Amino acid sequence: MSDAGHTGVNQLGGVFVNGRPLPDATRQRIVDLAHKGCRPCDISRLLQVSNGCVSKILCRYYESGTIRPRAIGGSKPRVATSDVVEKIEDYKRDQPSIFAWEIRDKLLADNICNNETIPSVSSINRVLRNLAAKKEQVTMQTELYDRIRIVDNFPYNSSWYGQWPIPMNGAVGLNPFVPAPLIEPKTEGEFEKDEDQKPPTEPEDDAAARMRLKRKLQRNRTSFTQVQIESLEKEFERTHYPDVFARERLAQKIQLPEARIQVWFSNRRAKWRREEKMRNKRSSGTMDSSLSNGTPTPTPGSVTGSNMTNPIGSPASTPNRFPSNNSANLPTTNFVPQTSQMYAGLSQPAMDPYSFGIANGFSMAPYPQVTDFQPHHMFQGRSPYDFPYPRMPTNGHGFQQSMSPATTAVGDIPTLSSGMSLPVSAVLNSIDPSLTHSQMHELSDLTQEHYWRPQ
């Protein structure tokens with residue numbers, strides 16, 4: 001094995017040469033170890049030969065009794081020659097229920113082939129399939145010709161068929177139809193003969209020994225007791241991959257070989273993966289059905305956000321800043337309108353824009369309650385062309401200026417049913433008393449452009 005001219009090392013540490021078969025000495029050792037009862041996996045580890053190579057050599061030895069490698073390169077010689085195919089057809093005609101391995105034994109017994117030229121069972125089955133397909137094709141053609149002959153001899157009354165110059169029977173020249181013979185039922189002895197599928201006893205002792213060895217190495221399925229299954233399941237709950245010490249301890253406890261325990265854990269892990277996949281599929285299906293029914297699964301963020309924030313336009317989130325008709329004064333709130341973008345150069349009052357009359361000594365008459373009136377509705381436009389409300393009138397019915405805003409009467413201010421009017425000087429003094437005359441003039445123009453008036 002330690003050839004200096006090797007071209008690689010396999011997964012077991014053994015060297016090999018590409019294009020060269022395994023040495024005959026190694027092949028003989030593989031067969032000897034198999035006769036002693038070693039498993040192919042143990043032979044592979046012991047001789048540092050790949051498992052596939054060991055299995056292939058043993059399979060060829062069981063079938064043909066030889067350990068010599070076949071020819072490398074080129075195509076294999078054709079073993080299903082015409083003589084062999086004719087002999088297979090004769091066997092099948094004489095005994096229609098014959099098996100392929102029986103045909104193979106007959107070819108060897110009749111000295112049609114030897115161990116080197118005998119076709120395999122798959123080759124014989126392929127020949128039988130080809131013969132059956134050819135026979136079916138011939139049968140279909142015969143049935144077609146019989147139908148044509150019957151139609152041609154049918155007495156038609158039509159003048160077109162009577163004018164046909166050449167009769168079909170003379171043109172085709174078919175033989176008269178012969179019915180197929182009836183199939184006689186088989187006797188009891190014939191049934192027993194067909195059901196006997198055991199191969200005949202081979203004359204060679206080495207062939208019989210090979211078959212016995214092959215049956216001995218093919219073990220049956222291991223059956224576990226309830227105590228063994230409980231111990232294995234308990235260990236599987238502890239870990240899916242037990243180490244060698246855990247396997248040895250478990251083997252001594254439940255009286256099973258370590259190799260069987262290792263195989264059981266491998267199969268149990270595969271079963272657990274299948275069950276896990278089914279559980280994930282069922283959970284995803286439940287989630288999809290809940291989403292289709294309109295009941296999404298709540299998340300902590302969504303619950304917290306829904307409890308903390310409300311939409312701006314909802315009645316529950318907006319306090320009622322207008323009292324009922326039986327109250328005479330306007331209540332005060334700490335609401336600050338978002339007017340910093342519109343009036344960036346002005347200081348913002350920390351008061352409600354509709355409650356500054358009370359801060360300056362104003363009083364209003366009772367007015368009807370407005371339920372859907374929000375301050376942000378009045379600041380949606382930056383220019384008078386964007387603003388949805390009409391511009392401020394220029395007559396004296398609008399804003400009435402007064403030099404003494406603290407003593408304004410209620411009769412000077414119309415109620416909200418016809419519009420709200422407040423003195424401009426009171427508005428300016430309430431915003432910032434330290435403004436100059438020019439700034440107050442600009443603010444007065446701005447107030448005329450955007451006055452606060454609900455319709």
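Glycine too: its Cβ is placed from the backbone N, Cα and C atoms.
Quoted from Swiss-Prot, the note on the mutagenesis of Gly13 to Gln is: In k143; embryonic lethality in a few mutants. Anterior and posterior defects in gonadal distal tip cell (DTC) migration. No defect in head morphogenesis.
Swiss-Prot lists Gly19 to Arg among its mutagenesis entries, and the accompanying note reads: In sy281; defects in head morphogenesis, resulting from defects in the embryonic migration or determination of head hypodermal cells. Male tail spicule defects. Reduces expression of hlh-17 and ptr-10 in both dorsal and ventral CEPsh glia.
In sequence order, the list of same-chain residues 6 or more apart from Gly52 (mutagenesis position) whose Cβ falls under 8 Å from its Cβ is empty. According to Swiss-Prot, the mutagenesis experiment Gly52 to Glu carries the annotation: In mw105; defects in gonadal distal tip cell migration in larval development. About 50% of individuals have reduced expression of the integrin alpha pat-2. Hermaphrodites express integrin alpha ina-1 abnormally, beyond the egg-laying stage.
One mutagenesis experiment catalogued in Swiss-Prot, Gly52 to Arg, is accompanied by this note: In wz25; abnormal BAG sensory neuron fate and inappropriate expression of the transcription factor ets-5 in non-BAG cells.
For the mutagenesis of Ser75 to Leu, Swiss-Prot gives this note: In k109; embryonic or larval lethality in a few mutants. Male tail spicule defects. Almost abolishes expression of hlh-17 and ptr-10 in dorsal CEPsh glia, whereas nearly half of animals express both these genes in ventral CEPsh glia. No defect in head morphogenesis. The structure shown keeps the original residue.
Annotation of the published mutagenesis Ile103 to Asn in Swiss-Prot: In sy66; lethality at embryonic or larval stages. The few surviving adults have defects in head morphogenesis, resulting from defects in the embryonic migration or determination of head hypodermal cells. Male tail spicule defects. Defects in male specific postembryonic blast cell (B cell) fate specification; the original residue is retained in the structure shown. Ile103 (mutagenesis position) has a Cβ environment of 22 other Cβ atoms inside 10 Å.
The DSSP secondary structure for Ser120 (mutagenesis position) is coil. Swiss-Prot documents Ser120 to Asn as a published mutagenesis change and attaches the note In ns157; defects in AWC, AFD and ADF axon guidance. Shorter CEP dendrites. Almost abolishes expression of hlh-17 and ptr-10 in dorsal CEPsh glia, whereas nearly half of animals express both these genes in ventral CEPsh glia.
The two recorded residues, Ser120 (mutagenesis position) and Ile103 (mutagenesis position), show a Cα separation of 10 Å.
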